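Peer 1: Straight out of Swiss-Prot:
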- Cys313, Cys316, His332, His336: Zn(2+) binding site (BINDING)
- Ser53 to Ala: Abolishes phosphorylation but does not affect interaction with IKKepsilon; when associated with A-85; A-172; A-202; A-264; A-270; A-325 and A-349 (MUTAGEN)
- Ser85 to Ala: Abolishes phosphorylation but does not affect interaction with IKKepsilon; when associated with A-53; A-172; A-202; A-264; A-270; A-325 and A-349 (MUTAGEN)
- Ser172 to Ala: Abolishes phosphorylation but does not affect interaction with IKKepsilon; when associated with A-53; A-85; A-202; A-264; A-270; A-325 and A-349 (MUTAGEN)
- Ser202 to Ala: Abolishes phosphorylation but does not affect interaction with IKKepsilon; when associated with A-53; A-85; A-172; A-264; A-270; A-325 and A-349 (MUTAGEN)
- Ser264 to Ala: Abolishes phosphorylation but does not affect interaction with IKKepsilon; when associated with A-53; A-85; A-172; A-202; A-270; A-325 and A-349 (MUTAGEN)
- Ser270 to Ala: Abolishes phosphorylation but does not affect interaction with IKKepsilon; when associated with A-53; A-85; A-172; A-202; A-264; A-325 and A-349 (MUTAGEN)
- Ser325 to Ala: Abolishes phosphorylation but does not affect interaction with IKKepsilon; when associated with A-53; A-85; A-172; A-202; A-264; A-270 and A-349 (MUTAGEN)
- Ser349 to Ala: Abolishes phosphorylation but does not affect interaction with IKKepsilon; when associated with A-53; A-85; A-172; A-202; A-264; A-270 and A-325 (MUTAGEN)
Amino acid sequence: MEASAAKITPMASSMSASGSTNSPSSEKMNYALQVALQTIKERCIQLQRRVASMEEENQQLREASSRSEGAPRANEIGVTGDVLSLKAQVSELQRQKEQLEEHIGMVSNENRRLWSRLSQISKDQQLNALPSSTDSRAQQNQNLVRSKTFTQHSPNPHLRQKMLSDGIKDLSLEEIALDDFGASSEELGYPYNLQKVEETTSEPDANVDAKRCLDGLQELRREAMKQQQELRSVMTLLENRIALKPCPECAQKTIKKPEMADKSLETDDSLTSELKNYESQHNGHNGTPPSQRINIIQEKIKADAADAMEKTCPMCGKQYSSQVSFNAFREHVEMHFIDDALELESENSIERQFEFVSHAVGDF
């Protein structure tokens with residue numbers, strides 16, 4: 001990398017001395033592009049040399065193995081060890097060849113990514129820079145076109161690297177891969193104060209996860225509302241049972257039987273004592289005749305029936321007794337509307353999610 005930078009320095013100095021109208025940012029961008037292109041060319045040359053040497057060795061080993069297989073049987077016993085060693089070498093070289101092909105594919109992918117990033121940097125710089133003259137405008141409107149110099153033709157001889165020594169040839173491809181430079185704070189534009197290009201990745205699974213979470217919350221809410229309604233119905237049932245249960249005094253009266261002087265006839269004393277006890281316990285009704293008491297009881301029964309008719313749910317037809325408060329009856333009626341609102345809300349949320357997903361797919 002340093003050698004390539006040293007080679008490109010005279011070119012950059014000559015371009016700056018020629019009196020061009022490029023801004024400092026465009027000069028830095030051009031310098032970075034030249035450095036990247038020179039690095040890619042040198043790497044391709046090294047890989048081509050290594051592939052050629054491996055092919056030559058493979059060819060030599062194939063010829064040697066074919067000669068050893070075509071020899072007479074008299075010499076087979078003496079050269080068995082050599083044949084086995086040659087076959088082992090052939091298999092090892094084949095493995096190395098496959099490894100090199102994988103590394104070549106990796107480097108080509110890295111070069112493609114590097115080229116896209118450099119083209120994006122050039123486009124951003126051209127959009128941000130203000131045109132100073134017509135020449136600068138024409139230069140900014142030009143798109144970065146990929147050259148076929150080092151793919152179809154031999155590279156420039158003035159830019160070639162010197163021949164490597166035998167010790168340097170044994171370097172692995174991992175030492176020259178671009179992945180080693182990925183841990184730095186900035187990528188290629190770091191030494192030249194260029195902006196780092198951020199890769200925007202779409203996350204289509206985010207909408208699916210959000211929809212799943214909303215569905216789960218809706219199910220939990222629906223279950224909680226259902227449990228609340230069941231608890232309220234149980235509470236109303238208990239209230240009705242408590243209201244219908246007689247008071248302890250009335251229960252004692254029904255249990256207590258009148259005294260019998262004879263097994264068949266009741267005594268007047270027992271009846272009079274019962275009436276006195278009843279009148280002493282119900283002091284509020286001492287001055288009212290029995291007919292008036294019967295009328296009051298009938299009116300209460302009619303009022304309870306009217307209240308029961310008034311407390312009939314218009315949605316499900318459930319009836320509530322007079323002992324149930326009006327607030328409980330109102331909450332039961334409101335529950336029907338809350339359930340309908342929840343269903344509408346869930347349907348609208350699902351429609352919005354599908355609409356969001358369709359827009360996201362269309363924009364992509």
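Including glycine, each Cβ sits where the backbone N, Cα and C put it.
The shown structure was predicted, so the numbers you read here are calculated from the model rather than taken from an experiment.
Would you situate these features in the structure and describe their surroundings?
Peer 2: Residues near His332 (Zn(2+) binding site) in space but far in sequence (CB under 8 A, at least 6 apart, same chain), listed by position: Gln229, Arg232, Cys313, Lys318, Tyr320.
Secondary structure at Ser53 (mutagenesis position), as computed by DSSP, is helix.
Sequence-distant neighbours of Ser85 (mutagenesis position) (same chain, 6+ residues apart, CB-CB distance under 8 A): none.
Under DSSP, Ser325 (mutagenesis position) is assigned to coil, being neither helix nor strand in the three-state scheme. With a cut-off of 8 Å between CB atoms and residues at least 6 apart in sequence, the same chain places nothing near Ser325 (mutagenesis position).
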Peer 1: Which of Cys313, Cys316 (the binding-site residues) has the most other Cβ atoms within 10 Å?
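Peer 2: Buried the deepest by this measure is Cys313.
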Peer 1: If you measure His336 (Zn(2+) binding site) to Ser53 (mutagenesis position) at Cα, how many Å is it?
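Peer 2: Rounded to the nearest whole number, the Cα-Cα distance is 83 Å.
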Peer 1: If you count Cβ atoms within 10 Å of each one, which of the recorded positions Ser53, His336 comes out on top?
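Peer 2: Answer returned by the neighbour count: His336.
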Peer 1: In three-state terms from DSSP, label Ser85 (mutagenesis position) for me.
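Peer 2: Looking at the DSSP assignment, Ser85 (mutagenesis position) belongs to a helix.
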Peer 1: Give me the Cα-Cα distance between Ser53 (mutagenesis position) and Cys316 (Zn(2+) binding site), rounded to a whole Å.
Peer 2: 89
Peer 1: Can you see whether DSSP assigns His336 (Zn(2+) binding site) to helix, strand or coil?
Peer 2: helix
